[in-house]
Amino acid sequence: MANEVIKCKAAVAWEAGKPLSIEEIEVAPPKAHEVRIKIIATAVCHTDAYTLSGADPEGCFPVILGHEGAGIVESVGEGVTKLKAGDTVIPLYIPQCGECKFCLNPKTNLCQKIRVTQGKGLMPDGTSRFTCKGKTILHYMGTSTFSEYTVVADISVAKIDPLAPLDKVCLLGCGISTGYGAAVNTAKLEPGSVCAVFGLGGVGLAVIMGCKVAGASRIIGVDINKDKFARAKEFGATECINPQDFSKPIQEVLIEMTDGGVDYSFECIGNVKVMRAALEACHKGWGVSVVVGVAASGEEIATRPFQLVTGRTWKGTAFGGWKSVESVPKLVSEYMSKKIKVDEFVTHNLSFDEINKAFELMHSGKSIRTVVKI
């Protein structure tokens, strides 16, 4: 099959705002420096829903969504040297070419090698490997995991432990790695730190896990859905508060609770007003607030400059700061050695035909992560 077109099932998003449609598609063989992967499991993330809603300015249709997946290499194109058929892998939406100025700089993980074409839903050569009913179907985030087979650039693949359960470690392709890395890489919080985590979904829980691993003394969870508090405490939150229970702004509440403010705060929602509250909840002189949530296009953040002049820092993070190709295998190893949790994030398992139900569960707030077996 290596040099042949594969016919398989995929969940196609034909247009914005409509449910995904399970279709038979054709997946072309990998070209030079590309890898064709049989996807075994994928999760559904808020980013997929954001694009499907039509609000994403980079969203293009028709497209195969999905970026939290894991699978087995089916075949490789010419020039691929580090991967072979049969390898167990996680596709990566942030690649690591190892050669661009971003990859060569230890301060960032934002490889730009294929950014332009990836943003257009195309492979690095400017074309697609997917067709359905005679129409070209676009790629998504360089991964397109809502398909039995996908084709990705070889710099967008992490080779992982073949013993890892793919219906669990697929989550390391986005949300868990993002939150965990925000704490241990971006914030680099010290043991004994006091932290506040705004938004207790999957990413927020991963931040809590990272804070706990790093030795935080207090981890305060903040969410308007109190049903999320029990699970947050299981992950390591020492206390949880609901902003709706107070008559004053939540930053004032946190400043009072923590004798002047937290050492580190994390915004895991994508709400610019919450981003401001998270910054202003930080301690004068040294507090650091990390923006993890992705706000809608065109949104702007605001605060009084005095907040920054008096020693607070605003930072952002993407994929938790992990240089992807080299870091994801290590994260899988940390999971296998029980240093980090993954299983506990999975609240629902569905068949491929039920993929639209995964979006419904997410919008209802009833799931952390739903894993779809492909």
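Positions of Cβ are set from backbone N, Cα and C atoms, glycine also.
None of the substitutions listed is reflected here, since the structure keeps the original residues.
The annotation Zn(2+) 1 binding site is assigned in Swiss-Prot to Cys45, His67, Cys174 on the grounds of experimental evidence. According to its DSSP assignment, Cys174 (Zn(2+) 1 binding site) is coil.
What Swiss-Prot lists as Zn(2+) 2 binding site is Cys97, Cys100, Cys103, Cys111. DSSP assigns Cys103 (Zn(2+) 2 binding site) to a helix in the three-state reduction.
Here Swiss-Prot notes a mutagenesis experiment, Arg115 to Ala or Asp, with the remark: Loss of FDH activity and loss of activation by fatty acids. When Cβ atoms from all protein chains are considered, those within 10 Å of Arg115 (mutagenesis position) total 15, not counting its own.
Neighbours of Cys103 (Zn(2+) 2 binding site) among the recorded positions Cys45, His67, Arg115, Cys174, defined as a Cα within 10 Å of its Cα, are absent: none qualifies. A separation of roughly 11 Å, to the nearest angstrom, links the Cα atoms of Cys97 (Zn(2+) 2 binding site) and Arg115 (mutagenesis position).
Counting only same-chain residues six or more apart in sequence, the Cβ atoms lying under 8 angstroms from the Cβ of Cys111 (Zn(2+) 2 binding site) belong to Ile94, Pro95, Gln96, Cys97, Cys100, Phe102, Cys103, Ile155, Ser324.
Apart from Cys45, His67, Cys174, the residues listed for Zn(2+) 1, the same chain places the Cβ atoms of Ala43, Thr47, Asp48, Gly66, Glu68, Tyr93, Met141, Thr143, Gly173, Gly175 within 8 Å of the centroid of those Cβ atoms.
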